[in-house]
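Novice: Quick paste from Swiss-Prot:
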DOMAIN    249-522  domain 'Dynamin-type G'
BINDING   S262, G264, K265, S266, S267, G281, K428, D430, S457  GTP binding site
BINDING   S266, T286, D359  Mg(2+) binding site
MUTAGEN   D559 to A  Impaired mitochondrial morphology
MUTAGEN   K562 to A  Impaired mitochondrial morphology
DOMAIN    815-909  domain 'GED'
MUTAGEN   F840 to D  Abolished GTPase activity
Amino acid sequence: MSAQLRAAAAITPAARRVISGPAAVRRFHHYHHLPTGGIQRVEIAARGLRRSVQFPALANAYHNNAVIVRNASFTRLLPKLALKFIRVPALFGGMMLGAVGWVQYQAIKVSNSAQEFYGNIKATVADTAFSVWSSAVDIAEQTKRGWENTKNQFEIPEWLDRIMKGEGLAGEGSGSGEGGPNGGPEPPRQSRAGAATVAGASATVYGYGASDNDDRTPEEIMRDDNMMFITKKMIEIRNLLQKVGQGSTVTLPSIVVIGSQSSGKSSVLEAIVGHEFLPKGSNMITRRPIELTLVNDPEAKVDYGEFPDLGLARVTDFSLIQKTLTELNQSVPESECVTDDPIRLTIHSPNIPDLSLIDLPGYIQVAGENQPRELKRKITELCDKYIRGPNIILAISAADTDLANSTALQASRRVDPRGERTIGVITKMDLVEPEKGAAILSDRQYPLKLGYVGVISKLPPQSGLFRRDTGNLLASINRNEKNYFGSHPTEFGPDSGVSTGVMTLRKKLLQVLEQQMSSKLNETTEAIQRELEETTYQFKVQYNEQPMSAESYLAASLDDFKHQFHEFASSFGRPQLQTLLKDALDQKVLDQLAARYWNRPIEDLSPAPREPDNIIDLPKADPDSPYWHRQLDTACSGLTRLGVGRLAATVAASAIQQHVEKLLDKSSFAKHPSARKVISDAAATVLADRSYATSDGIEISLKPYKFDPDIQPNEWAQGREHVVGVLQAELEQCQAAMKALENSVGGRKKLKEVMSFVDKARKGEIIVEGDHPSGAGGFSAALLARGREAVFLRDRADILSLRIQAAKSRQCKTLTNKYYCPEVFLDAVATKLAQTAVLFLNVEMLNDFYVRFPREVEAKLHEHMHAGGGLEKFAREDPKVRRHLDLIRRKELLETVLGKIEELHRISSGTAGTLGLRGAGDLKKRIGAPSSSGRRSFF
């Protein structure tokens, strides 16, 4: 323990005693953590020194306690403290200087690296720009010289010359304006693109970029452009033929892609397209055929895809296309695994050729644990369905597997034993030795007339923090293939006799598809002509050449419905409304009479209590009887205050809605549930809009009658005559109900026995205690319930008969005896209410409905028909109309196909002269040019 700490320890007891006394004002607590050496000890000594000199009370403590402190020597303590206080700032200062020096060193190092990096980038960009500019100048000069030679050697057709001069558009260059320098016609404007654009239309498709040398001759460039154009037209014709629906007799070939799951089939398709868009996964992903149509669209700014069957257009995100394809494939149940329902996808891009491809599920050797056993057979049957002629087979095989075990080649051999329409594609060429790869491509054991093409369609995995740009997939694959195949010129060079590269595959596919389509065009044209003749004949015989479209059918149906509605409006007016409302009020009158006068319910078999005032005694009752006065006043008040306004609006709306439904049943909309619902909802909407206002107006107009009905003598006479018929109808209903009860219990005799037992019990002749579930008197509980109901109906019928006689009697002839004839009075009140209410109904609801309903129907139908193809769906709901529309559509499509074939022939005839004698002959032969006799071969 140092001297400082011992001094502090000696002072502490005295200080503690002083602080604990009454004069103590505060207590100091000191905590020392982590003694780290001299610095901490210096601070502790300083705090001990401050405690010893800070409080004056310590002086008294020294005298009172006689404590001797020997080692409290300031002469030794102060120099050490000063030395340590100087050492601490020096230590921190040294650390600060070191940190500043290190930061400065790192800053200088980063600055030098940035300058070096910037210099490298600057030099690289300058070199690249100079190289690109030099290459562009060389290409432009070479193209210019080649085009000049081509113009001297070949005669340019008129249509091509017009395009090059900017005269190809209709209406241009034919005006008589004074735009020329001398006031004459303005000379034709030259095309900005020039010959280079026309001649290089296929350059991007075949992979010739700005930095590549297009080694094709002008003749080859022209031939390739024509081939692309013809293929585009052929694919358009093929798509039209698919819409015709005659795939068995009228068809053009497509390219069917087959291969095992591990052969790299998806990678080849993505390399051809230039985007990753197919589903990925270790398990089988492709469960439905994918009919892929590639469209070369020079006007497209970005690549995009379309799903015509789903209504998805211009999907520029290919990851979304991949997700959509995955979901469509996963929609197939696991138990089914594969289906022949195709997924149609169209991809537009300026960098792809016009091709028609079909991607099929990959072949498997053994079904998985969660897959059905017949999966292998289903996949084989599905592939066999598509690889039949005239489709072109793209058989994908991996280079690291023996061709003898290639499932794709085995399948193609079954349907194409001579290999005339099969292209072999060998993937993963970089996984085998170059000599072995070249031997596979030049294979003679499994020869194909269209040959083999070796590709490296999948890029090697890239390490590092940055992922490769998938948007430029084709360029990356092309660069990778050139590096690999170029490093082995002996095996894969121009003189090796083998075909390699995705670009070569794209060109071969385009050539083969064009040749196959052209070779089938004659046969297709003849089949189309036969189909068109048959369709025209059926159209004339069945429909008398009457044109029809979905729009015309809807218009005709709507006109017919409107005509029927106008006939209904002219026959349904105020008299009909008053009759309906009076019938509804008659039922309310009967309800009031039954509640106040007629009801004699039989709840059980106990004796009936005696009634002092019976309806049977009403004709002889005192004319000033308060009971009968109160009964009539209560019934009248209940009738006028039951809500006649709402009742009238409801009755009118229900009647109109029912008539609209009847009109729909008779119209052509009866065969169209969705359109019928739209019209019915439109009627309900119009009626509901006016219901509240109409009922409110009726209640206001009927308010005086709630206090004084003010019945006139003529109204009394009409009510007396009308109520007899109402009571007679009620009596007939009671008799019909009694007849139904007789049939339900087994006859009139049985019912009379039960009724007799009930009458005796009600008179007290038979004592029945309670209503036992087992019955009484030998009758079951259900039979006794029927008996009580029959007694009630009998008593009601007797009362109705008496009241009919009373209404016809002299007593009910005048209004002064209204208390003796409540039926007549209430009927007269109901007639007055109906006459007043129908005035508002006719103006506020009926007339408004007749005006608004036709407009509402047109608006709602227009909205419904133009939502999601509703118009076409509406027309095709009628089987007869659907057959009519299908026949017309079929006829129009066949005519369009023949027109496109004729256009294709005219264009090919115009371009044949630029291809030389041999090329012209080949082109005419492929697409059916006119024969030497002047008659076209396929016409």
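Heads up, the Cβ atoms here are built off N, Cα and C, so glycines get one too.
What you see is the original sequence, not a version with the noted changes.
Locate each feature and note its surroundings.
Specialist: Per-residue confidence over the domain 'Dynamin-type G' (249-522) averages 86 (mean pLDDT, predicted model).
Long-range C-beta contacts of S267 (GTP binding site), restricted to its own chain and to partners at least six residues apart, with a cutoff below 8 Å, comprise T427, S457, K458.
Sequence-distant neighbours of T286 (Mg(2+) binding site): residues of the same chain at least 6 apart with a C-beta under 8 Å from its C-beta are S266, L278, P279, N329, D359, L360, P361, G362.
Sequence-distant neighbours of D559 (mutagenesis position) (same chain, 6+ apart, CB under 8 A from its CB) do not exist here. Annotation note: D559 (mutagenesis position) sits in a helical segment as assigned by DSSP.
Counting every protein chain shown, the number of other Cβ atoms lying within 10 Å of the Cβ of K562 (mutagenesis position) is 16.
F840 (mutagenesis position) has a Cβ environment of 24 other Cβ atoms inside 10 Å.
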Novice: Going by a 10 angstroms cut-off between Cβ atoms, which of the binding-site residues K265, K428 has the sparsest surroundings?
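Specialist: Per-residue Cβ counts within 10 Å for the binding-site residues K265, K428 bottom out at K428.
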Novice: With H, G and I counted as helix, E and B as strand and the rest as coil, say where DSSP puts D359 (Mg(2+) binding site).
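Specialist: In three-state terms, D359 (Mg(2+) binding site) counts as strand.
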Novice: For the domain 'GED' (815-909), jot down how many residues DSSP puts in helix, in strand and in coil.
Specialist: 84 helix, 0 strand, 11 coil
Novice: Through the lens of DSSP with three states only, how would you label S266 (Mg(2+) binding site)?
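Specialist: In the DSSP reduction, S266 (Mg(2+) binding site) maps to helix.
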Novice: S262, S457: which of these binding-site residues has the highest Cβ count within 10 Å of its own Cβ?
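Specialist: Selected residue: S457.
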Novice: Please report the Cα separation of K428 (GTP binding site) and K562 (mutagenesis position) in Å, rounded to an integer.
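Specialist: If we compare the Cα positions of K428 (GTP binding site) and K562 (mutagenesis position), the gap is 70 Å.
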Novice: By the count of other Cβ atoms within 10 Å, pick out the sparsest of the binding-site residues S266, D359.
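Specialist: The binding-site residues S266, D359 were compared, and S266 has the fewest Cβ atoms within 10 Å.
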Novice: To the nearest whole angstrom, what is the C-alpha distance linking F840 (mutagenesis position) and S262 (GTP binding site)?
Specialist: 81
